[in-house]
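Here Swiss-Prot flags 97-140 as domain 'CUE'. Record note (Swiss-Prot) on the mutagenesis of PHE109 to Ala: Impairs interaction with ubiquitin; when associated with A-110. In Swiss-Prot, a published mutagenesis experiment is listed as PRO110 to Ala, annotated Impairs interaction with ubiquitin; when associated with A-109. Experimental mutagenesis at this site is recorded by Swiss-Prot as LEU135 to Ala, annotated: Impairs interaction with ubiquitin; when associated with A-136. Mutagenesis annotation in Swiss-Prot: LEU136 to Ala, described as Impairs interaction with ubiquitin; when associated with A-135; the structure shown retains the original residue. For the published mutagenesis TRP373 to Ala, Swiss-Prot gives the following note: Impairs interaction with ATG8. Among the sequence features in Swiss-Prot, the mutagenesis site LEU376 to Ala is noted as follows: Impairs interaction with ATG8.
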Amino acid sequence: MEEKEGIKDSSLLEKSNVPESINEDISKTTDVDLNSDGKKDNDTSAKDGTPKVEEKVNKSSGIDEDEVVTPAEDAKEEEEEHPPLPARRKSEEEPSKENPILQELKDAFPNLEEKYIKAVIIASQGVLSPAFNALLFLSDPESGKDIELPTQPVRKNPEAPARRRQTQLEQDELLARQLDEQFNSSHSRRRNRDRATRSMHEQRRRRHNPNEREQHHEDSEEEDSWSQFVEKDLPELTDRAGRSLQDTANKVSNWISDAYRRNFASGNEQNDNQHGHQDQQEWEPEIVDLSQGGKNSRPQQPERRRFNSFGVQVGDDSLESHGITLHNEDGFEDDEDVPPQLPTRTKSGESTGKVVAETTYIDTPDTETKKKWQPLPPEPLDTTPTKVNAVSRNKKNPDEDEFLINSDDEM
């Protein structure tokens, strides 16, 4: 470096002694060369080994080639003069491969060997506080006088096993249990309340009568057995009874259907046809009687009879309905036939106490036509009613009263 600096100083002194004309020519030539592809000229001059600038300078001034300095050399010299830039540090420091707990304990206890420190770390399972206390006791035994040694091993809480994912059926079952507890809690509370009240009453009784303890114990056992029977055994019994009834019903129905198929379905068609007509005739009057009885069984309002001014029932033309019969009170007429009479039997001593037949008259149909009864013509009605007419109208003849006339219905 010192030799190069000496060469630079000598070259600068020589340049200062060159006349001004030479400097002007050099500046012109250098400006032209740099503006018009200076790189190409420099390359060609480097290949040929005869740069143009040096030739012109040598021709005009007669300076040696060794004394001339090119601009490339000047740039190199300037770079050598400036100090190199410092290397950039990496932003991310590489993590140390050594265990940080081990390194920390080494720094805290440099006097102890590394194997003891590792043994303490293994025993403490990486917990710093017990490891630090153990290493402190190794370095200074007097510091561990106040520390009590454990007599029993430390119990660790068992880690809960990984909960497996529940299926849809399990989720539904869990939800059903929650709903049952929520909505049926009232029934359970009522039951617990009843038990509490019973227990209170029984305790009061025991205080008054200490002999009832044994009886209370027996009663409690009976209640427990009864509650167990109602809650567990009764549903099973009901299920079994229902199943047995269903089975028996199915068996009976199958047996009846088989018997019907054997006896009735495969019967003789001729017997069915013979008895069919008779059965139909026997059943018809019963059906009619039932229908009539059903009609008559209904309550009916009594019919109201209406009579006209002549004492005749309205809507009935027959004489019998009027309640009037015509007969001769004097006896039989001459033309009418007298019915025959049976001879009377004399009573004997042997026949006393026996029933004797008496003569009876036998009615015979009348051959002659009887006279029909005709009603009397009505009386003329006065347009102007008077007291006499009104009284006469209101009065009734006792012979015309329907209740005093002997009718066929009363007979």
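From the backbone N, Cα and C atoms, a Cβ is placed for every residue, glycine too.
The noted changes are left out; the structure has the residues it started with.
Highest local Cβ density among the mutagenesis positions PHE109, TRP373 belongs to PHE109, counted as other Cβ atoms within 10 Å over all protein chains shown. Taking the C-alpha atom of LEU136 (mutagenesis position) as reference, the shortest distance to any of the mutagenesis positions PHE109, PRO110, TRP373, LEU376 belongs to PHE109.
Neighbour counts were taken as the number of other C-beta atoms within 10 angstroms of each residue's C-beta; across the mutagenesis positions LEU135, LEU136, the minimum falls on LEU136. Sorting the domain 'CUE' (97-140) by DSSP state (H, G, I as helix; E, B as strand; all else coil) yields 32 helix, 0 strand, 12 coil. Cβ neighbour count for LEU376 (mutagenesis position) (all protein chains, 10 Å cutoff from its Cβ): 6. Classification of LEU376 (mutagenesis position) by DSSP places it in coil, neither helical nor stranded.
On the 0 to 100 pLDDT scale, the domain 'CUE' (97-140) averages 88 in the predicted structure. For LEU376 (mutagenesis position), the nearest of the mutagenesis positions PHE109, PRO110, LEU135 in terms of C-alpha separation is LEU135. Cα of PRO110 (mutagenesis position) to Cα of TRP373 (mutagenesis position): a span of 164 Å. A distance of 8 Å separates the Cα atom of PHE109 (mutagenesis position) from that of LEU135 (mutagenesis position). Distance noted between the C-alpha atoms of LEU135 (mutagenesis position) and TRP373 (mutagenesis position) is 157 Å.
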